[in-house]
Amino acid sequence: MKAQTVSPTQGTISESSYVHSNLWSSRKLMIVGVLVGWLLVIHLLVNMWLLILLCASLVALGGWLGSTAILGASGQLHLERFITITTCPPCPEAERQLEQEINRTIQMIIRDFVLSWYRSVSHEPAFEAEMEAAMKGLVQELRRRMSIVDSHALTQRVLTLCGCHLQSYIQAKEATAKEQSCPVQPSQLWDAYCQVTAPHPAMSCPTTEVTYARGIVNLILKELVPKPHLETRTGRHVVVEVITCNVILPLISKLSDPDWIHLILVSIFSKYRHDAAQGTKPPCSSSVLEQPSVPTSLPLIVEVESLPVGKASSPATAPVHLTSSEPAPSPEIEEGHEAVEGDLPGMLEEKKVGNSSSHFLQPDIRGPLFLCEDSELESPLSELSKETILLMTPGNFLSDRIQDALCALDDSGALEPKDGEGSECMEGAEAEEAPGTDTETGMLVSVLNCPEIQIDTADKEVEQGDDTSLTALLEEPEKPCPLRPSCLDKDLASGVCSLEPAMPPVPLSSSPPGPLSSATFSFESLSSPDGPVVIQNLRITGTITAREHSGTGFHPYTLYTVKYETVLNGENSSGLQQLAYHTVNRRYREFLNLQTRLEEKPDLRKFIKNVKGPKKLFPDLPFGNMDSDRVEARKSLLESFLKQLCAIPEIGNSEEVQEFLALNTDARIAFVKKPFMVSRIDKMVVSAIVDTLKTAFPRSEPQSPTEELSEAENESKPQTEGKKASKSRLRFSSSKIAPALSIAEAQDKILYCLQEGNSESEVLSMSGMESFIEKQTKLLRIQPAEVPDKDPQQVPKEYVDSGLLDKAVVAQELNKSGPGTETELADTAFDLILLLLMEQWKWLCTESMQKFLHIIFGTLVQRWLEVQVANLTCPQRWAQYLHLLRESIWPGGVLPKFPRPGRTQAQKAATEKQALQSLMDLLPDFLVEILGVNKCRLSWSLVLESFQQPLINRHLIYCLGDIILELLDLSASVEECAPATSASDSPGSLKKMAVST
């Protein structure tokens, strides 16, 4: 009840207060109205002085009440609220143009700096796509980090750096001017500058500078490159060295050039001033400038010498007649024309001696299909693989070539052995057969140089009949060549016409081979098949006894040769199945790793419960090399194990089984227990380089430390004549480099085997050997013995941090003095301006004048700096910067073959004047008129003069780089920088790495 009586009372009180407030507001309005009327009456009827007094009192009252609207809490005048400073509006067109500039730059980098050397070792089209994706990932990560950078802090640090630099330069200039009256030399100015301020650690000596640049590149790649790229030690070492020596150091040298600084200022600020006058708009597309006009056809006639009789003619050697309406061909095509005419006689000469090569009809050994073709003992086409086998494709063009080649094969009467390396052909021409004497000589060399390797040839008798039938098939005269099925026409469209060094082996006796036209032979890589793949006819055809080197010596082990076929399991195959034949060598340890990895997968564990693996099959057998009976028993059981796994679709299509069978990977890589993430770029580069070395040096060095046996051990082992004959014709392929990638002491193994097989020491004289030993001793003395495990390339943290000591201390003091002040940038800018005004306007440098300027113009300058930084870092500007950089490297979109001629002193002086005028245009016109044109010009001249010393500019570049790395959150990872290139700075270790890779 009490609550009910209280609530009406409270409601009455609130209602009465509301009424009183309304009355008071109405009274105020009445008072104001009366006051205005009274003033009007006084103005019209009474004294004018009284009106002036009343108006002055009202102005004072308004100023007191309205001060909060103009002045902030700090007591500064906010003029920016009355002066509008516009920023660049967001423009989708600018974003699109920036993306285009990035894509063009990436494509030009890949075209001129990546594919220029990669095409010399491989023509894998997927490499370009992988490289482009990796570089785009790097750019995306860089843009993400740049988007979260505190622009306020960046501007503060840069202004502080400029202020410290300008002050140090003025002091150094005064110190050198006092010492001597003659003109100051650049070296003397740099010495005086170093006495005033501590130079960047990278400027101590050239070696330290290279080390510092290498560490920065390594850090940037580690943080920005998407995983798993550059995870391998060798790959990252190569990329770091290439970028450091060919990109970063030349770029720093270019940026430190005073003339280049003038050009940059003219290009940026002149364009910026023009855009400000015309209105903000995105930069126009420059696609017309980037792509020079190239005529579509040229009157090009290439005359070729007539080929010897009995050799098939090639369309590439026929005269080519092209017409053109263009008045003159482009220089690039003229150079290509000269190169073709100049290289053609040499290529024909190489063709005569049998050392020519081609990628058009060249047997390609870079794919994963025939990575172990050298040990294809059981293949019925092993002898036929020594021939020049042409790819059967549709069309009159290739059909004529195949018929000519088969006719040449039929007339030769002798087979040319290639020792597993494939036929060698000139580009655009097919292979030729060597005379019989060359064949016999090649076989004799093969017998003498072949390593001693034990190979089981249990299936040899079964395959001899197949070999005879296929040989008879080729000997049939006037037999038309079968055309390639229509399902493989896409190969002709892509222009990829490569051959494998060996024809695929036909199935075993369970599926006898038919004529060549009864099956579709695919010589394409199945690294990225169009559909699921069915594994069939899997068998372990033989064993190889090899050796590996460890700390105690050589230890033998057994490799099991696994062969299988793959068929694309597609519903739209229209009756024609695409067959591919694979061979891979695996040791027993890798079978155990396969079983372990399958058991660790929860989704696959249920499928292998009833499959007996190696652990269950051989509980009592030792791990070492065993006698032939146990090896034969193990071979049959391991074959049964693999067949059971492939019979289960879920396991057969699993990543583990396909990696074990080297279906989508390189067969040279070992199958380890824990999979090591290697990017496709690293795999393709390693595969291409290794295959190129195999082709270039087929017999110079052993392919693995287990390939060659000593003569004493060979003599101590009883062998039959049949095995000796088989071993003299075959050698162990390089498909088992894999243990070197999976064992801790891999480098020592590869280094040892390459030095052991190196024949350089056999031709060195005694004096050469002594000089070599002396050089190695000196290199070993250079290496720090006290810290052998420390990464020499890893830049010490003090190198990065100490370069910013002065700037960081100043920034910390500013942050401590006013961490939340609204005019931090303006305060730093005023300090920088005082250095410029001290000589011309000393009356402006007094303390009272500084406080007055800070109160009146502080917030306005702060706002102006923020807007200018936003405008200079907008997408329109980034597109312009990237375009300028790209045009400086690729003028007209083409990388110049020769360096540009040096600029004359007159050109440099003219550019300096233009840069000075561009800086003058940055200031508003009314401010220039107030301060004086000549005095402003003298101040800006002092700024340009401080950038005329290349060493000082280099010091500033490194300091600025440290600031950017810190704000990009990269400098915090210096201590975590992986020792991926630990041998890069040590000459002795560098040699070791170069040999081991």
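A Cβ is built for glycine as well, from the same backbone N, Cα and C atoms used for every other residue.
The annotation domain 'PXA' is assigned in Swiss-Prot to 95-273 on the grounds of sequence analysis.
For the domain 'PX' (538-668), the mean pLDDT of the prediction comes to 80. Taken from Swiss-Prot, the feature domain 'PX' applies to 538-668, supported by sequence analysis.
One mutagenesis experiment named in Swiss-Prot is R587 to A, and its note says Abolishes location on endosome membranes. Following the DSSP three-state reduction, the secondary structure of R587 (mutagenesis position) is strand. For R587 (mutagenesis position), other Cβ atoms within 10 Å of its Cβ number 21.
For R587 to Q, Swiss-Prot lists a mutagenesis experiment annotated as follows: Abolishes interaction with membranes enriched in phosphatidylinositol 3-phosphate.
R634 to K appears in Swiss-Prot as a mutagenesis experiment; the accompanying note says: Abolishes interaction with membranes enriched in phosphatidylinositol 3-phosphate. Abolishes location on endosome membranes. The secondary structure of R634 (mutagenesis position), as reduced to three states from DSSP, is helical. The local packing around R634 (mutagenesis position), expressed as other Cβ atoms within 10 Å of its Cβ over all shown chains, amounts to 21.
Secondary structure by DSSP for the domain 'PX' (538-668): 54 helix, 39 strand, 38 coil. For R634 (mutagenesis position) paired with R587 (mutagenesis position), the C-alpha to C-alpha distance reads 11 Å.
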